[in-house]
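> Dumping what Swiss-Prot says about this protein:
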BINDING   Asp72, Trp99, Thr100, Tyr101, Arg110  substrate binding site
DOMAIN    24-123  domain 'CBM39'
DOMAIN    144-488  domain 'GH16'
MUTAGEN   His54 to Ala  Reduced binding affinity to laminarin by the N-terminal domain. Loss of binding to laminarin by the N-terminal domain; when associated with A-71
MUTAGEN   Asp62 to Lys  No effect in binding to curdlan or laminarin by the N-terminal domain. Reduced stability of the N-terminal domain and laminarin macro structures accompanied by a reduced level of activation of the phenoloxidase cascade
MUTAGEN   Asp62 to Ala  No effect in binding to curdlan or laminarin by the N-terminal domain. No effect in stability of the N-terminal domain and laminarin macro structures nor in activation of the phenoloxidase cascade
MUTAGEN   Leu64 to Ala  Reduced binding affinity to laminarin by the N-terminal domain
MUTAGEN   Arg71 to Ala  Loss of binding to laminarin by the N-terminal domain; when associated with A-54. Reduced binding affinity to laminarin by the N-terminal domain; when associated with A-110
MUTAGEN   Asp72 to Ala  Loss of binding to laminarin by the N-terminal domain
MUTAGEN   Trp99 to Ala  Loss of binding to laminarin by the N-terminal domain
MUTAGEN   Tyr101 to Ala  No effect in binding to laminarin by the N-terminal domain
MUTAGEN   Arg110 to Ala  Reduced binding affinity to laminarin by the N-terminal domain. Reduced binding affinity to laminarin by the N-terminal domain; when associated with A-71
Amino acid sequence: MFVTFICFLACLTCSYGQPRAQQYVVPSAKLEAIYPKGLRVSIPDDGFSLFAFHGKLNEEMDGLEAGHWARDITKPKEGRWTFRDRNVKLKLGDKIYFWTYVIKDGLGYRQDNGEWTVTEFVNEDGTPADTSLEPTTAPTPVRPDQPNQPIPTHRPDPPCTVSATMVDGRKSVCQGTLLFSEEFEKANLKDLANWEAEVKFPEEPDYPFNVYMVDGTLELEDGSLVLTPKLLESRFHAGILNDALDLTNRCSGQVDTTECRRQASGAQILPPVMTGKITTKNKFTFKFGRVEVRAKLPAGNWLLPEINLEPKDNVFGSRRYESGLMRVAFAKGNAVFAKKLNGGPVLADTEPFRSLLMKEKIGIDNWNRDYHNYTLIWKQDGIDMLVDGEKYGSISPGEGFYALGREHAVPHAAHWLRGSVMAPLDQYFFLSLGLRVGGVHDFADSPDKPWKNRSNKAVLNFWNDRDNWFPTWFDANLKVDYVRVYAL
């Protein structure tokens with residue numbers, strides 16, 4: 001691959017020569033040594049369609065060779081094109097030799113003969129790291145007359161202040177530690193080791209009008225997870241909605257229940273839409289922390305993004321959100337609702353308590369127009385909600401969510417007395433990313449809605465209105481660029 005790429009660059013150089021290089025100057029690359037390990041290289045976005053980084057550690061490049069690092073980046077993040085090596089452990093005095101390449105307006109441009117020396121370390125967020133324990137000079141090179149011994153590369157671990165965050169399976173974690181990172185840069189869904197796909201008919205408490213499947217609904221594309229809603233008939237055959245569908249062989253729900261097998265009967269047709277959902281339920285669960293997700297929400301009538309924290313064990317009950325749910329980002333796909341962003345906990349299935357604790361931010365534009373950074377900070381004494389770095393709400397339990405639930409006649413609020421002041425949000429939760437359609441709780445009945453929430457023909461009436469809602473699904477994907485979890 002890299003031989004082909006270098007030949008391509010050579011051709012560009014021959015064809016356009018120095019005059020083209022004078023027409024555009026590639027922005028200088030910013031290199032950062034991440035503490036305790038890692039390298040980040042970035043340039044500001046200037047309308048590029050590709051950014052490539054090629055470099056060597058402590059060894060000069062031989063012309064336009066591929067180097068130890070050779071990576072093509074096809075998508076910017078947060079206004080910058082970024083290459084990241086999370087495993088390399090750099091030392092003060094280390095030198096990186098490199099060249100970069102960009103494609104702008106269909107033409108290629110290089111920045112050659114780059115050199116950079118490690119003089120300091122930074123944290124993940126770019127702030128200076130505490131280097132009081134670092135060596136102040138580069139390791140002394142071995143002279144030819146000295147025994148050929150390896151140069152020490154170990155640096156003392158930084159001081160650790162134990163965090164309130166807890167990770168299932170670990171004794172303790174340090175404050176500010178990056179605990180979980182998914183950049184979705186794998187080639188295949190099977191390579192997502194920390195996630196498992198749902199295959200089932202979702203049921204209570206919201207009874208959405210979709211079935212979770214894998215084929216055609218979950219894809220990795222240009223470093224993002226893409227979840228796509230599709231009509232069930234497109235996967236099977238016309239008339240499938242009045243037939244039976246058995247998912248038992250791959251079902252992630254409870255076998256021998258309607259979560260895994262459905263038989264249509266009269267107005268009770270099969271869910272007409274198939275979508276995707278993945279979770280870390282059996283891979284990564286935690287209690288308290290900062291969750292950051294960069295995503296582009298779906299646009300289209302009756303579509304609902306699922307960027308959530310869900311309870312691992314349903315300690316306080318498995319119905320009606322008795323054990324809670326936390327929404328990192330939630331905006332309905334209908335154009336009339338799309339400027340309203342909501343985030344926070346859901347502790348009951350019905351209104352008014354269902355939405356009482358959710359925070360709202362009205363956007364200048366629809367939230368589904370572009371990618372945004374959504375953050376939920378889950379603490380021992382409350383929850384903070386942020387979007388693009390701006391806080392738009394805080395949720396405090398006060399004397400406990402039980403008191404508020406009892407005030408609103410929530411029948412299961414008494415269960416929370418078994419926990420702390422944050423109950424039911426004081427247990428282990430997992431990450432979930434999915435796409436839902438319709439359902440019986442998220443959309444209030446109105447003249448424009450084709451179904452009534454309490455009607456036994458809700459799914460059928462929704463399906464019969466497809467000529468109105470399906471044409472609005474021209475940008476219906478939920479796209480997730482990354483998911484990160486940090487210790488408090």
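For all residues, glycine too, the Cβ spot is worked out from N, Cα and C.
Help me understand the surroundings of these features in the structure.
Taking the Cβ of Trp99 (mutagenesis position) as centre and 10 Å as the limit, one finds 21 other Cβ atoms among all the protein chains shown. Trp99 (mutagenesis position) falls within a strand when secondary structure is assigned with DSSP.
Secondary structure of the domain 'CBM39' (24-123), assigned with DSSP and counted as helix (H, G, I), strand (E, B) and coil, comes to 0 helix, 55 strand, 45 coil.
Listed in sequence order, Met61, Leu64, Glu65, Ala66, Gly67, Trp69, Ala70, Arg71, Phe98, Trp99, Thr100, Tyr101 are the same-chain residues six or more apart from His54 (mutagenesis position) with CB atoms under 8 A from its CB.
If you draw a 10 Å sphere around the CB of Asp62 (mutagenesis position), it holds 9 other CB atoms from the protein chains shown.
The number of other Cβ atoms within 10 Å of the Cβ belonging to Leu64 (mutagenesis position), over all protein chains shown, comes to 18.
Neighbours of Arg71 (mutagenesis position), defined as other CB atoms within 10 A of its CB across all chains, total 17.
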> Mean pLDDT for the domain 'CBM39' (24-123), as a whole number?
90
> Distance check, please: Cα of Asp62 (mutagenesis position) against Cα of Arg110 (mutagenesis position), rounded to an integer number of angstrom.
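Given the Cα positions, Asp62 (mutagenesis position) is 15 Å from Arg110 (mutagenesis position).
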> With the cut-off set at 10 Å between Cβ atoms, which of these recorded positions ends up with the most neighbours? Options: Asp72, Thr100, Arg110.
Thr100
> Compare all C-alpha positions of Asp72, Trp99, Thr100, Tyr101, Arg110, the record's substrate binders, and send over the largest distance in angstrom.
13
> I need the CA-to-CA distance for Arg110 (mutagenesis position) versus Asp72 (mutagenesis position), whole Å please.
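Cα of Arg110 (mutagenesis position) to Cα of Asp72 (mutagenesis position) measures 13 Å after rounding.
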